[in-house]
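Student: Structure below; questions to follow.
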Amino acid sequence: MESIFHEKQEGSLCAQHCLNNLLQGEYFSPVELSSIAHQLDEEERLRMAEGGVTSEDYRTFLQQPSGNMDDSGFFSIQVISNALKVWGLELILFNSPEYQRLRIDPINERSFICNYKEHWFTVRKLGKQWFNLNSLLTGPELISDTYLALFLAQLQQEGYSIFVVKGDLPDCEADQLLQMIKVQQMHRPKLIGEELAHLKEQSALKADLERVLEAADGSGIFDEDEDDLQRALAISRQEIDMEDEEADLRRAIQLSMQGSSRSMCENSPQTSSPDLSSEELRRRREAYFEKQQQQQQEVDRPGPLSYPRERPTTSSGGRRSDQGGDAVSEEDMLRAAVTMSLETAKDNLKAERKK
């Protein structure tokens, strides 16, 4: 592909690019094409003068600008046709009745010149392959034999005029090289405007990225991924909620213990300790159950006589009655303490929730 001559668009000099891409070299310049255009203008003036230099048509012709060129660099089909005659080449309209009667397969031709409004470009066969040498492209575009007819038909549908170039084109390096090898094109060339827009977009994105990196370096904070940031925030919120729940639970337990302590102080005998911890309550319950078991064992154990030994009613009986009273009072006290502890914990927790 590097051996193919391809002039890219400059201004409105597409006619010059079309001819040079066709001939595969810098054969024509704007000055040479302008000279051909002036010759055509002079020939047209002479023909108009044949009707009389004083005629209205002649004066109108002189006032009109040239139809073969303009200041932008545009050149007419007549200029292109005359330029090709220097090389013995001729242009024939592709869709003319004369050419269509010949029924020539497009792949058997050597080159085409295509025109739409003021734009010209060449489609040429180099070696055994066809190439679109449009100067608006960033490079030559490979066209397969099967796609060539469809490509030309598409151009006609879009309003292009297509001319067949007849004659022997000058030899060129690309044609000789591609006679021996075939090229493959992995990526089609883009239009120059698209390439410039793509480069500008990349430049803008690069500038934005650099600004973001500079800002990140200045602040010391850079979030590589927005999703990671959202997940981190969600986890942080969950941890805060868990901490709040744990704090509520600790306050409820503390209030429960305070309430149970107050209840036990109010309901316990004055001889007991003013503050009973949970450990003390547990020890008292164990002592109560052990005493109950010992009493049951004494009742069930048989004595040396068939009747139980009598005991003084005043002392021993009084002591047994006191022990039973102490046991009952301790049992009631434990039950009441546990019940009041649970109720107090519930009430305190509800009050804390309302706050």
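Cβ atoms are placed via backbone N, Cα and C, with glycine included.
Here the original residues are kept at every noted site.
Heads up, here are the entries from Swiss-Prot:
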type	residues	note
ACT_SITE	CYS14	active site, nucleophile
ACT_SITE	ASN134	active site
DOMAIN	224-243	domain 'UIM 1'
DOMAIN	244-263	domain 'UIM 2'
MUTAGEN	CYS14 to Ala	Abolishes deubiquitinating activity
Student: Between the Cα atoms of CYS14 (mutagenesis position) and ASN134 (active site), what distance do you get, rounded to the nearest Å?
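Tutor: Cα of CYS14 (mutagenesis position) to Cα of ASN134 (active site) measures 9 Å after rounding.
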Student: Within 10 Å of the Cβ of the residue listed as 'active site', how many other Cβ atoms are there?
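Tutor: The answer is 26.
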Student: Just counting, how many other CB atoms are there within 10 A of the CB of CYS14 (mutagenesis position)?
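Tutor: Around CYS14 (mutagenesis position), other Cβ atoms within 10 Å: 22.
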